[in-house]
Amino acid sequence: MSLVVDTNKRKQKGKSFYTEEQKKVMIENTVIKCILKSLKNNLGSLELLISIDSEHQFLEDYQLFLKLKERRSGTESEFPLQNTGSLEYKTEINAHVLPMPVEMGQTYDFYVEFRKKYEDAEQEPLLKRLSAEVNSIERAFHVDQTTELLILPYTTDKGNFSIKVKREAKIIRFDQIEISSEEISITGYAGYLSSENQYRIKNLNLILKKGGETPIEEKFPIKLERKTHGLENMRADGFVPELYDFEVKVPLKEIPFSNEKRYVYRLFMEYICNDDEGTDIQFNSTALVLGDRKNKLKGLVSIIKTNNAPVRYEVFKKKKKQTLGIRVNDYSLKTRMKYFIKGKKKRLVSKIKKITKMRNKLITKTYKSLFMMASRMPVKRKTVIFESFNGKQYSCNPRAIYEYMRENHPEYKMYWSVNKQYSAPFDEKGIPYINRLSLKWLFAMARAEYWVVNSRLPLWIPKPSHTTYLQTWHGTPLKRLAMDMEEVHMPGTNTKKYKRNFIKEASNWDYLISPNGYSTEIFTRAFQFNKTMIESGYPRNDFLHNDNNEETISLIKSRLNIPRDKKVILYAPTWRDDQFYAKGRYKFDLDLDLHQLRQELGNEYIVILRMHYLVAENFDLGPFEGFAYDFSAYEDIRELYMVSDLLITDYSSVFFDFANLKRPMLFFVPDIETYRDKLRGFYFDFEKEAPGPLVKTTEETIEAIKQISSPDYKLPVSFGPFYDKFCYLESGRSSEKVVNTVFKAE
């Protein structure tokens, strides 16, 4: 939009000669940068000095506010900024002005809001993200005395200012990364901050790790210098945080390489600290992340001549996760040709993917048009379409509701939406189904009066106005969901897109089942759900209450073909994101030693396993015949719960359902130290509230099982509060409650 202004006009009575509409256009088209210039911890409060970098001449018409937004919940607070002269503004914040009480895992993003001073001016406020230009910003951290948690300022990978709430933080920031013909040189600052442990850093080492069948680990010492310069401008209490400027040099000739294949190293930092008693404490960081998306980190390549062939060294970062790495390979003509062809092939595959994507878009558009046409046809009254996990299973809450309605409401016509590759169980049981995404399915879905689904439907499906959509969901939330997720690492999407699409699909839900009040609160916020929440307990758990008897257990054991005279341990570990050697090459082993378990417990127990399919397909149970049984592909995990005397799991949410049986549980967590950061992405304190003991070794597991086997064993003290919080609504009548709410009697 162009704007023409008569420069001969003059201001009258101190007022601008521009109209409000002209001013609006000018401010919307003016670049305004809001920059945090300084940050100081003033005895518990954070003092912020903010500079507004703009040529806009109408800023005097606006009042500026600092806005804080908690990333997970969306809760906001704001307060006015005080002008200290020119375009600089000052303010002070503490825990009391945060939009909600301080809790572990919170992240607050900072914005500057420009609001018209005059109430009669009809203009939306202008919101700008606050960027940061403060060196070593973490030094201004504060420990909240009420919660004993760190309130930690930091700069995001996009250069913006935020604070996060943590118990501890391993700080690693990079200033410069260079490569020469001799070495890789890295400078920056690092440290360790904690609200609990007063560790003093003794040494830091840079670790280069290569995975695969022949793992390599190399250590390089880091030169440290205490970071004290300018500290007086950041802290009024004189406290010197455990932060150090560092420099590390990695001689290229000391990095192992192979003439046959490329070696790829990930970078870690090893901390060696002293505790209060002078004892050495050692721990590693997670894989090092560059933390600056503006830095493309290109051109960091060095080629060295050796006796055999030239060797190429490259420092790189992964595009999405920003993790740093070093690639090393020979640079012979043969290798260069190989990578040249590989690059050409990669570009060809990329073009094919683009063409396929365009074709799929066209197909989706056609399907959507047909669906909308079909939805205008008369509704088929009392027709219900059920779907579980994208049509791949006959399971979960939809199954429980279907079986209840089949017995108690035969007047309804009920069909299952089934992926044709997973239709065998439906054929065996004689359950009516329609192949998912077929033409018949499209018309059936469009004309059905009810949908009963436990996961998201494709986003392109428009819900007809005559259809009632019951979303059952599929579990009590343990890990963060949807809008509560800080980052999303999934192929084909990003955090913003994932959240937007999730909320768009969730807006179609008319009813949502919640197993307890804890879940209701999370679902409402994370899904931004504002329609009817049915707080009923989970229908799928009716089976665990109504059929918990010796006859049912005996029948299931016969069906599973397992011994009836032995106790059963269900081992259901989760899949780890890092459970691989390289892309497409996974680790197919178990942390729990089955040899040792059989030797100590084989006379009294058997083990049934519910594993990730990649492990299940490649793990050989031959040596454990008669002791360990693989039921990873068994369709109904409820039946595995029912026959099990004991559950062993780790961070899987299966324990919420198993708790309904009031049977013992063990949590086998050998990697709890490295997994702890992920645990802090959970909704509750897993280590404190887990309804059973945490064990780290097979020996500890065996000892715990022997204690459970004793006649005087009682469930741990933590089980009662856990059951009261998560299972109090489960009574065997959840299906009935849901059906009576959604399928109202006519």
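Cβ coordinates come from backbone N, Cα and C, glycine included.
Modelled residues match the original; the substitutions are not represented.
The CDP-glycerol binding site annotation in Swiss-Prot covers Trp473, His474, Gly475, Thr476, Pro477, Arg540, Pro573, Thr574, Arg610, Met611, His612, Ser652, Ser653, Asp657. In this view, Pro573 (CDP-glycerol binding site) is surrounded by 22 other Cβ atoms within 10 Å of its Cβ, with every protein chain counted.
For His474 to Ala, Swiss-Prot lists a mutagenesis experiment annotated as follows: No activity. His474 (mutagenesis position) carries neither a helix nor a strand DSSP state and counts as coil. Of all the Cβ atoms in the protein chains shown, 18 others lie within 10 Å of the Cβ of His474 (mutagenesis position).
A 10 Å cutoff on Cβ-Cβ distances gives Glu604 (mutagenesis position) a total of 13 other Cβ atoms nearby, all chains included. In Swiss-Prot, a published mutagenesis experiment is listed as Glu604 to Ala, annotated No effect on catalytic efficiency.
Among the mutagenesis results in Swiss-Prot, His612 to Ala has the note: No activity. The residue drawn here is the original one.
For the recorded site, Asp630 (mutagenesis position), the DSSP three-state label reads strand. Counting every protein chain shown, the number of other Cβ atoms lying within 10 Å of the Cβ of Asp630 (mutagenesis position) is 17. One mutagenesis experiment catalogued in Swiss-Prot, Asp630 to Ala, is accompanied by this note: 3-fold reduction in catalytic efficiency.
Glu639 (mutagenesis position) falls within a helix when secondary structure is assigned with DSSP. For Glu639 to Ala, Swiss-Prot lists a mutagenesis experiment annotated as follows: 4-fold reduction in catalytic efficiency.
For the mutagenesis result Asp645 to Ala, the note given in Swiss-Prot is 3-fold reduction in catalytic efficiency. According to its DSSP assignment, Asp645 (mutagenesis position) is coil.
In the shown protein chains, 23 other C-beta atoms lie within 10 A of the C-beta of Asp650 (mutagenesis position). According to Swiss-Prot, the mutagenesis experiment Asp650 to Ala carries the following note: Did not get expressed in heterologous host.
In Swiss-Prot, a natural variant is listed as Ser644 to Phe, annotated with the note In mutant rodC1; temperature-sensitive. Listed in sequence order, Val568, Ile569, Leu570, Ile608, Phe658, Arg663 are the same-chain residues six or more apart from Ser644 (variant position) with CB atoms under 8 A from its CB.
The DSSP secondary structure for Asp650 (mutagenesis position) is coil. Glu604 (mutagenesis position) falls within neither a helix nor a strand when secondary structure is assigned with DSSP, and so counts as coil.
By the criterion of other Cβ atoms within 10 Å of the residue's own Cβ, the least surrounded of the mutagenesis positions Glu639, Asp645 is Asp645.
Inclusion criterion for the binding-site residues Trp473, Gly475, Pro477, Pro573, Ser653: a C-alpha placed within 10 angstroms of the C-alpha of Asp630 (mutagenesis position); this criterion is met by none of them. The two recorded residues, Glu639 (mutagenesis position) and Arg610 (CDP-glycerol binding site), show a Cα separation of 12 Å. When the Cα of Arg610 (CDP-glycerol binding site) is compared against those of the mutagenesis positions His474, Glu604, Asp645, Asp650, the shortest separation belongs to Asp650. Note on Pro477 (CDP-glycerol binding site): other Cβ atoms within 10 Å of its Cβ, all shown chains, come to 21.
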